[in-house]
Amino acid sequence: MSRPGTYVIGLTLLVGLVVGNPGCPRSYRPLTLDYRLNPVAVIGDSYTTGTDEGGLGSKSWTARTWQMLAARGVRIAADVAAEGRAGYGVPGDHGNVFEDLTARAVQPDDALVVFFGSRNDQGMDPEDPEMLAEKVRDTFDLARHRAPSASLLVIAPPWPTADVPGPMLRIRDVLGAQARAAGAVFVDPIADHWFVDRPELIGADGVHPNDAGHEYLADKIAPLISMELVG
């Protein structure tokens, strides 16, 4: 998908402040507005696509995040490639893994690539943990190759209760190790207790966020993206 070209418009407004009577000299304060578009790619699963439980269209965490950032003066040109049931090593509804989605979404001028997920990698062979590590490494390598100057933000999958199954912890640990090896910023929602004791944020299926859950995700993720783009 093509995205609008990045451009910068520097606009300086001179604001006159009158001191005393009209005959007095005026002082001026320059105001600079920065209209850069920050190109960002997002790779994810059904937590990003949204589901019947919530988060479809403008109610997705991505759409909410772009709105929140725009309100803070950070404008985003995004390519979002997400697929239900997909992971780094497990194909999704249309047969794609995260590496395929990376090839589709990441562009040479990207400033940031965000990876979110995936709990779907529980479906990989637990007897061969190196297979997942290899899939993750290949995905990050592809992102680096396609967007050499981009920062990578890797967000491991959350779990909605404090009782986290072993396979999820292994996925988290693999992602953390590979993110550090790739020089990426790693975020651990399990350690940070995202969604824990917040059942009102999860849909009736007990798995996917509802609309309020997507708003919660945007509140968590928008500052992370802002930090990578503007510090």
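From the backbone N, Cα and C atoms, a Cβ is placed for every residue, glycine too.
None of the listed substitutions appears in this model.
Here the structure is a predicted model, which means the values were calculated and not measured.
Swiss-Prot documents SER46 to Ala as a published mutagenesis change and attaches the note Loss of activity. Reduced to three states, the DSSP call for SER46 (mutagenesis position) is helix. Listed in sequence order, ALA82, GLU83, GLY84, ARG85, HIS208 are the same-chain residues six or more apart from SER46 (mutagenesis position) with CB atoms under 8 A from its CB.
If you look up Swiss-Prot, you'll see SER46 marked as active site, nucleophile.
Around the Cβ of GLY87 (mutagenesis position), the same chain contributes ASP45, VAL97, PHE98, GLY117, SER118, ARG119, ASN120, ASP121, GLY123, MET124, each under 8 angstroms and 6 or more positions distant in sequence. Among the mutagenesis entries in Swiss-Prot is GLY87 to Ala, noted as: Retains 50-55% of activity.
Quoted from Swiss-Prot, the note on mutagenesis experiment ASN120 to Ala is: Retains 50-55% of activity.
ASP205 to Ala appears in Swiss-Prot as a mutagenesis experiment; the accompanying note says: Retains 15-20% of activity. ASP205 (mutagenesis position) falls within neither a helix nor a strand when secondary structure is assigned with DSSP, and so counts as coil. Same-chain residues at least 6 positions away in sequence with a Cβ under 8 Å from that of ASP205 (mutagenesis position) are, in sequence order, THR51, GLU53.
Annotation source Swiss-Prot lists active site, proton donor at ASP205.
HIS208 to Ala appears in Swiss-Prot as a mutagenesis experiment; the accompanying note says: Retains 15-20% of activity. A sphere of 10 angstroms centred on the C-beta of HIS208 (mutagenesis position) encloses 22 other C-beta atoms.
The annotation active site, proton acceptor is assigned in Swiss-Prot to HIS208 on the grounds of similarity to another entry.
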